[in-house]
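Student: So that we are looking at the same thing, I have put the structure below in structure tokens.
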Amino acid sequence: MKPENKLPVLDLISAEMKTVVNTLQPDLPPWPATGTIAEQRQYYTLERRFWNAGAPEMATRAYMVPTKYGQVETRLFCPQPDSPATLFYLHGGGFILGNLDTHDRIMRLLASYSQCTVIGIDYTLSPEARFPQAIEEIVAACCYFHQQAEDYQINMSRIGFAGDSAGAMLALASALWLRDKQIDCGKVAGVLLWYGLYGLRDSVTRRLLGGVWDGLTQQDLQMYEEAYLSNDADRESPYYCLFNNDLTREVPPCFIAGAEFDPLLDDSRLLYQTLAAHQQPCEFKLYPGTLHAFLHYSRMMKTADEALRDGAQFFTAQL
């Protein structure tokens, strides 16, 4: 699609979203568009520091978790000693960027609003790790904490998965992996999915939306996919194209959040319509005027804070 035919997104977004887009960090170097992935990761971490400031203070603990691929770092956020459940958080970043620091505020707010223990899993990024390594690391971490729940004083009788963007795909894929392979890590009470991608290769929103402002042009999406997958056949795997999985039975309750001007919005709409058509418990909420990744900006955006509260409320309602 010719770029000129796309929607004038930056003219259409909400006033608070425009404020975020126009917020400058004078001490930040330019985005290393032609740099290495390592340089882009470093920039992303630096850029997110401003947006992570002022998050709620709470007890935090770090553990290295053994997996067949090696040790994976995890971080526990404990808002209270008697947590009713444990939420595993998977960060976004196109499978190639992001870590526990870039999504620190999101995890802290989710823990605060849900009053549940939140465990961030620093899964190995691509292209160093190829599908399905990240999912297997996440599942290994769930199993580890389930086995060590008493020693670590966490409630693993009821768990959930949450994630944004690529992390949302990993969250739902991990829940389906546990179901399909009959792995017991506690009851999966809910899955919280903010503006994820779930397997569409083309859509109306992918045509109309996406640009330099969100890093989600068709070329960008192809680059993330090529970094993540091992081969072309993986595109049809039921743990990458989740619409190739069985979404008609035993899907945990899903909170599906969409951003109005996100090229991935149709992924969320299709997921919701599929689950709803088969009487699987789910809720869809569209956040008007927002861009992909708006969840990061709760320091400045009431809508981002609202989206986190909505997800937390949905999860606690399942307990």
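Each position is counted from 1, following the chain as shown.
Backbone N, Cα and C define each Cβ position, glycine as well.
In case it helps, Swiss-Prot gives these features for our protein:
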type	residues	note
MUTAGEN	H103 to A	Reduces enzymatic efficiency
MUTAGEN	G163 to A	Diminishes catalytic efficiency
MUTAGEN	D164 to A	Strongly reduces enzymatic activity
MUTAGEN	S165 to A	Abolishes enzymatic activity
ACT_SITE	S165	active site
MUTAGEN	G167 to A	Diminishes substrate affinity
MUTAGEN	D262 to A	Strongly reduces enzymatic activity
ACT_SITE	D262	active site
MUTAGEN	D266 to A	Reduces enzymatic efficiency
MUTAGEN	H292 to A	Abolishes enzymatic activity
ACT_SITE	H292	active site
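Burial and contacts for the listed features, if you can.
Tutor: Neighbour list (H103 (mutagenesis position), Cβ cut-off 8 Å, at least 6 residues apart, same chain): R48, Y89, H91, G92, G120, D164, G167, H296. Under the DSSP three-state reduction, H103 (mutagenesis position) is assigned to coil, being neither helix nor strand.
In the structure as shown, the Cβ atom of G163 (mutagenesis position) sits within 10 Å of 28 other Cβ atoms.
In the structure as shown, the Cβ atom of D164 (mutagenesis position) sits within 10 Å of 28 other Cβ atoms.
Its Cβ taken as reference, S165 (mutagenesis position) is surrounded by 27 other Cβ atoms within 10 Å in the chains shown.
Long-range Cβ neighbours of D262 (mutagenesis position) (same chain, at least 6 residues apart, Cβ-Cβ under 8 Å): Y195, T205, L209, D214, L216, T290, L291, H292.
Counted within 10 Å of its Cβ, the other Cβ atoms near D266 (mutagenesis position) come to 21, all protein chains included.
DSSP assigns H292 (mutagenesis position) to coil in the three-state reduction, placing it in neither a helix nor a strand.
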Student: Roughly how many Å separate the Cα of G163 (mutagenesis position) from that of D266 (mutagenesis position), to the nearest whole number?
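Tutor: About 17 Å separates the two Cα atoms.
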